[in-house]
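Working notes for the structure below.
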Amino acid sequence: MYTSFHRIDLPRTIVVGGGVLDKAGGYVSGVAQRGSYVLVVSGPTVSSKYFERLRASLEAEGLTVGLKIIRDATVETAEEVAREALESRIEVVAGLGGGKSIDVAKYASKRAGSVFVSIPTVASHDGITSPFSSLKGFDKPISRPAKAPEAIIIDVDVIAEAPRRYNIAGFGDLIGKYTAVLDWRLAHKLRLEYYGEYAASLALLSAKHVSQYAEEIALGTREGYRVLLEALVSSGVSMCIAGSTRPASGSEHLFAHALHIVARNKPLHGEAVGVGTIMMAYLHGKNWRRIRGLLKTVGAPTNAKELGVEDDEVVEALTIAARIRPERYTILGEKGLTREAAEALARKTGVI
């Protein structure tokens with residue numbers, strides 16, 4: 001008898017287009033019963049711009065709406081939202097905003113047993129779709145199992161209004177799939193770790209798709225952002241299929257997490273991932289110059305100075321990256337890089 005299995009939870013509804021925020025009520029009602037209570041989790045800036053539009057659309061569909069404003073993405077905040085959802089018997093928790101709001105809503109909905117709806121206002125990373133959440137307060141800065149969204153509602157017009165830097169960070173996060181899949185294959189060969197070809201191919205397709213449209217994305221056109229968003233959704237779905245973050249997160253993400261620990265000035269997640277991908281592509285013997293060229297095309301950082309971090313911080317991050325998730329085998333090996341090897345890698349690739 002074949003006993004190996006894993007569960008795949010996928011979104012029921014994915015909508016990407018112009019003006020869809022004002023139609024969100026119809027999409028949310030498709031995954032919730034009429035009269036359901038929808039708790040919108042959002043930050044102060046985003047909620048002041050978009051909450052009233054979202055509420056009007058939800059209430060037009062007979063849904064009751066509440067707002068929970070958060071200021072950080074910590075376990076404590078997420079647990080607070082979960083308690084409120086449980087005590088008030090809230091059926092739907094919607095994340096409106098960037099990574100913080102979506103990660104908190106995602107985690108809280110799992111804890112409360114509520115339906116989760118993802119409504120991103122920036123295209124900064126693929127967490128808009130994935131069933132994993134990144135929160136501060138755990139022992140290590142890694143993604144934890146949460147809940148896949150039942151519905152994803154992405155208004156391209158809203159995304160286009162976001163600071164360009166955040167959307168370009170999403171490009172960096174997607175470029176990281178090139179090395180993430182290489183690391184996954186390596187772990188399969190050397191550690192007999194489960195490897196799913198379909199999930200890996202889907203993640204790679206996301207990276208290849210935005211690579212082909214790099215110039216359009218650089219221009220910040222609606223079409224360019226639509227391609228970026230669809231690729232982020234696709235990458236998130238690859239994690240749903242794999243049942244882990246493996247197809248989307250490898251050594252380049254370990255570097256990014258490590259850099260966030262050691263750097264005084266914190267770059268955006270996708271920015272750090274992009275720079276990490278340059279170096280990890282070199283270690284894999286791949287065309288790291290092409291990776292750097294793609295990042296330059298869209299205006300993403302390619303070195304420490306552009307990231308706003310110190311050279312020594314990059315080197316230190318490289319030396320501790322393998323210890324962020326010791327159970328996750330990557331090109332960095334079990335013990336990671338020595339300081340000498342880390343500095344040589346960063347210099348060879350022009351990161352420092």
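Cβ atoms are placed via backbone N, Cα and C, with glycine included.
Copied from Swiss-Prot, the annotated features are:
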- Gly99, Lys100, Ser101, Ile102, Asp103, Thr121, Val122, Ala123, Ser124, Ser130: NAD(+) binding site (BINDING)
- Asp126, Asp173, His257: substrate binding site (BINDING)
- Asp173, His253, His269: Zn(2+) binding site (BINDING)
- Asp126 to Asn: 12-fold and 3-fold increase in activity when NADH and NADPH are used as cosubstrate, respectively. 2- to 9-fold decrease in affinity for substrates. No effect on zinc ion affinity (MUTAGEN)
- Asp126 to Ala: 4-fold and 2-fold increase in activity when NADH and NADPH are used as cosubstrate, respectively. Decrease in affinity for NAD and DHAP, but increase in NADP affinity. No effect on zinc ion affinity (MUTAGEN)
- His253 to Ala: Decrease in activity and in affinity for substrates. Loss of activity and zinc binding; when associated with N-173 (MUTAGEN)
- His269 to Ala: Decrease in activity and in zinc ion affinity (MUTAGEN)
Note: in the chain of Asp126 (mutagenesis position), residues six or more apart in sequence with C-beta under 8 angstroms of its C-beta are Gly170, Asp173, Leu174, Ser206, Leu232, Val233, Ser235, Gly236, Met239, Ala248
A correct count of other C-beta atoms within 10 Å of the C-beta of Asp103 (NAD(+) binding site) gives 29
Cα nearest Gly99 (NAD(+) binding site) among recorded positions (His253, His257, His269) -> His269
Other than Asp173, His253, His269, the chain contributes near Zn(2+) (Cβ within 8 Å of their centroid) the residues His125, Gly172, Gly176, Ser249, Glu252, Ala256, Gly270, Ala272, Val273
The rounded CA-CA distance in Å from His269 (mutagenesis position) to His257 (substrate binding site) is 8
DSSP, reduced to three states, assigns Asp126 (mutagenesis position) to helix
Least surrounded, by Cβ count within 10 Å, of the mutagenesis positions His253, His269 is His269
Cβ neighbour count (10 Å, all chains) around Val122 (NAD(+) binding site) is 22
